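K.L.:
Attaching a single structure in structure tokens format; questions to follow.
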Amino acid sequence: MNRQLVNILTALFAFFLGTNHFREAFCKDHDSRSGKHPSQTLSPSDFLDKLMGRTSGYDARIRPNFKGPPVNVTCNIFINSFGSVTETTMDYRVNIFLRQQWNDSRLAYSEYPDDSLDLDPSMLDSIWKPDLFFANEKGANFHDVTTDNKLLRISKNGKVLYSIRLTLTLSCPMDLKNFPMDVQTCTMQLESFEYTMNDLIFEWLSDGPVQVAEGLTLPQFILKEEKELGYCTKHYNTGKFTCIEVKFHLERQMGYYLIQMYIPSLLIVILSWVSFWINMDAAPARVALGITTVLTMTTQSSGSRASLPKVSYVKAIDIWMAVCLLFVFAALLEYAAVNFVSRQHKEFLRLRRRQKRQNKEEDVTRESRFNFSGYGMGHCLQVKDGTAVKATPANPLPQPPKDADAIKKKFVDRAKRIDTISRAAFPLAFLIFNIFYWITYKIIRHEDVHKK
């Protein structure tokens, strides 16, 4: 009886044991078919600690592939805004998303079901990151409203995506010879600060390396679609460092400068020509008009240079302002010439009267020299063959001067002729200058810039 009871208990134990093994096998098979893993029971915190925490053995101070091939970091930027191009300081301001991607095999995982993990920005201190900086940066700031504008994403294969939002003020050396019809090329250089090319290499993303927000406009420039991508590897005493760059081509719009500089100065020049139609006797009016236009043109020229740097070469706007000032000043000098010529008849008559007076004095002196009336000889010097010979002056008296009104009319006509010629010569000369000016800067030099 006891042996029979033992056999029954043994059979029941074997049955339950077999059932338990079957259940475990079934659960494993079911989990494998459903994509679940036994480690799913790990909490996210435990998983991250195991992946990059203290228990993982991950060291953020050591780059991937340590003492091996360099880490290839792929970069691309998305431009949110582009503006504040300043000529005086020669820089520009831009707001971008900077995205860097690299592979860190130490962060590869297979225990977690998700293909990628979006981590909190605070985890950035726990992983290795490239030491990227902007070589031509003059000022920059991060954004933390309402939270840090940073993104960290890790894929199963160990690929890391690091995105950050930045506002940068970058240096942009400008050539202002054609200002304000110029095309500027501004660069953005991304360089490694610590790691040489033996450890780190930057590359542009093959698909869409530089993206621009839709509808992005600049107040004074047109941002051209073509952007030059290239390498700018730097050689220092400390080694050779990786560097990539993008060049933005900015074409200046002339609308503002036409309204503020070109059209006002053109009108001032035309206003100075009104003097040619004012009577030459109206000296106060013509002088006041000439001086006013000269001073206004000088102020306009100074204002055009106020917002520009002090460069050693001549700009297109400088040539325009200088020629306009020259035309205005020439119009003032033209009236000085007209006034001088119109008053020359007075000087001419004054010289005639002086010459006549001098001639009379000479005649009187000459007559008194040969007058012997005190000795009863009168005007007779000698008698030859019964004929008395009178003393005659050596130089005959000059012809009587022309009528004063005729002389005045002659000089006034000359002055009027100067005004008449100026009415046509000044506009014609200014028109010729405009033709050469606009052809040179809008066509010839513009094409040269595009060829470069």
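FYI, residue positions are counted from 1 along the chain as it appears here.
Each residue, glycine too, has its Cβ placed from N, Cα and C.
I grabbed these lines from Swiss-Prot:
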- R99: strychnine binding site (BINDING)
- R99, S163, T238: glycine 1 binding site (BINDING)
- E226, E228, H249: Zn(2+) binding site (BINDING)
- T238: glycine 3 binding site (BINDING)
- E194 to G: Increased sensitivity to strychnine (VARIANT)
K.L.:
Which whole-number value in Å describes the distance between the Cα atoms of H249 (Zn(2+) binding site) and S163 (glycine 1 binding site)?
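P.N.:
Counting only the Cα atoms, the answer is 25 Å.
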K.L.:
If you skip the near sequence neighbours and keep only those at least six away, which residues in the chain come within under 8 angstroms of E194 (variant position), Cβ to Cβ?
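P.N.:
Expected: D131.
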K.L.:
Can you name every residue in this chain, apart from E226, E228, H249, with its Cβ inside 8 Å of the center of the Cβ atoms of the recorded Zn(2+) site?
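P.N.:
Nearby residues not in the site list: T185, K224, K227, K247, F248.
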K.L.:
Provide the number of Cβ atoms within 10 Å of the Cβ of E228 (Zn(2+) binding site), excluding the reference atom itself.
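P.N.:
Its Cβ shell of radius 10 Å holds 12 other Cβ atoms.
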K.L.:
Tell me, if you would, which residue among S163, T238 (binding-site residues) has the fewest other CB atoms within 10 Å in the structure shown?
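P.N.:
Sparsest of the binding-site residues S163, T238 by Cβ contacts within 10 Å: T238.
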K.L.:
Round to the nearest Å and give the CA-to-CA distance linking S163 (glycine 1 binding site) with R99 (strychnine binding site).
P.N.:
4
K.L.:
Whole-number answer please: how many Å between the C-alpha atoms of E226 (Zn(2+) binding site) and T238 (glycine 1 binding site)?
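P.N.:
Answer for this pair: 35 Å between alpha carbons.
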K.L.:
What same-chain residues, at least 6 away in sequence, bring their CB to under 8 Å of the CB of R99 (strychnine binding site)?
P.N.:
C75, N76, I77, F78, L161, Y162, S163, L205
K.L.:
Roughly how many Å lie between the Cα atoms of E228 (Zn(2+) binding site) and T238 (glycine 1 binding site), rounded to a whole value?
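P.N.:
A Cα-Cα distance of 28 Å.
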K.L.:
Of all the Cα pairs drawn from R99, S163, T238, the residues the record ties to glycine 1, which distance is largest, in Å?
P.N.:
29
K.L.:
Please work out the number of neighbouring Cβ atoms within 10 Å of the Cβ of E226 (Zn(2+) binding site), leaving out its own Cβ.
P.N.:
7
